[in-house]
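As recorded in Swiss-Prot:
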- Cys122: active site, nucleophile (ACT_SITE)
- Gly131 to Asp: Fails to elicit RPS2-dependent defense response (MUTAGEN)
- Tyr191 to Cys: Fails to induce RIN4 disappearance and avirulence but retains virulence activity (MUTAGEN)
- Gly194 to Arg: Fails to elicit RPS2-dependent defense response (MUTAGEN)
- His208: active site (ACT_SITE)
- Asp216 to Glu: Fails to induce RIN4 disappearance and avirulence but retains virulence activity (MUTAGEN)
- Asp226 to Ala: Produces an unstable protein and fails to elicit RPS2-dependent defense response (MUTAGEN)
- Asp226: active site (ACT_SITE)
Amino acid sequence: MKIAPVAINHSPLSREVPSHAAPTQAKQTNLQSEAGDLDARKSSASSPETRALLATKTVLGRHKIEVPAFGGWFKKKSSKHETGGSSANADSSSVASDSTEKPLFRLTHVPYVSQGNERMGCWYACARMVGHSVEAGPRLGLPELYEGREGPAGLQDFSDVERFIHNEGLTRVDLPDNERFTHEELGALLYKHGPIIFGWKTPNDSWHMSVLTGVDKETSSITFHDPRQGPDLAMPLDYFNQRLAWQVPHAMLYR
């Protein structure tokens, strides 16, 4: 039997791309471009400064603080606060700022703890606020100062202060020789160390402890939790500098 040869056409395939494939190609190009942009953003966010700026723009809004009259008690920024436990989301925001913005720094993860009816309990309430901002668990404090039913005694002796610092794992802030902090200096301390306990003289001329949580250059003020008066209070920076307990080396403490 003879098999007839079959002719095969070897004409080259057309290189023309069907018109309906164009949107797919464009979509792939866009996806590749977006992926490249994402990689670039991830790369550019590798520095602490860029991460701080991204955190600020995504977490913080612009907070306006009304500066109170000199010598008066301080205005609350928010009525929402916790009364003992630590925050579930330890979310901190850091210094904002390009050349056209006013720097704002505020730690939002610091729980508020009141001293309640304890007349001399500000130091222990502050220890709880700072401690619970970084870890759960009981605070050591100074149990020996809790005697009787009237609450704790104050931190009167340097030996008490030293034991308090040791028990709570606190560190002193190096105070400037000129006895004056700028917004930038306080913002850098908060960014590096978190909330800071500070001792100061109140408008009633009594020594007291509170917790520094933020600064706002636009209103020339600081933000702080006060165990007696409430959370998220504002104080003029000049007032803070005048009233800080500069005469003692433990005027400012952090974890």
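Quick reminder: no glycine exception, Cβ is built from N, Cα and C everywhere.
Although substitutions are noted, the structure shown does not include any of them.
Here the Cβ of His208 (active site) has 22 other Cβ atoms within 10 Å, regardless of which shown protein chain they belong to.
Among the mutagenesis positions listed here, namely Gly131, Tyr191, Gly194, Asp226, Tyr191 has its C-alpha nearest to that of Asp216 (mutagenesis position).
The separation of Gly131 (mutagenesis position) from Asp226 (mutagenesis position), Cα to Cα, is 15 Å. Other Cβ atoms within 10 Å of the Cβ of Gly131 (mutagenesis position) number 23 in total over all chains.
The two recorded residues, Tyr191 (mutagenesis position) and Gly131 (mutagenesis position), have Cα atoms 16 Å apart. Counting every protein chain shown, the number of other Cβ atoms lying within 10 Å of the Cβ of Asp226 (mutagenesis position) is 25. The distance from the Cα of Gly194 (mutagenesis position) to the Cα of Gly131 (mutagenesis position) comes to 10 Å. Its own atom aside, the Cβ of Asp216 (mutagenesis position) has 25 Cβ atoms within 10 angstroms in the protein chains shown. Other C-beta atoms found within 10 angstroms of the C-beta of Gly194 (mutagenesis position) number 19, with every protein chain shown included.
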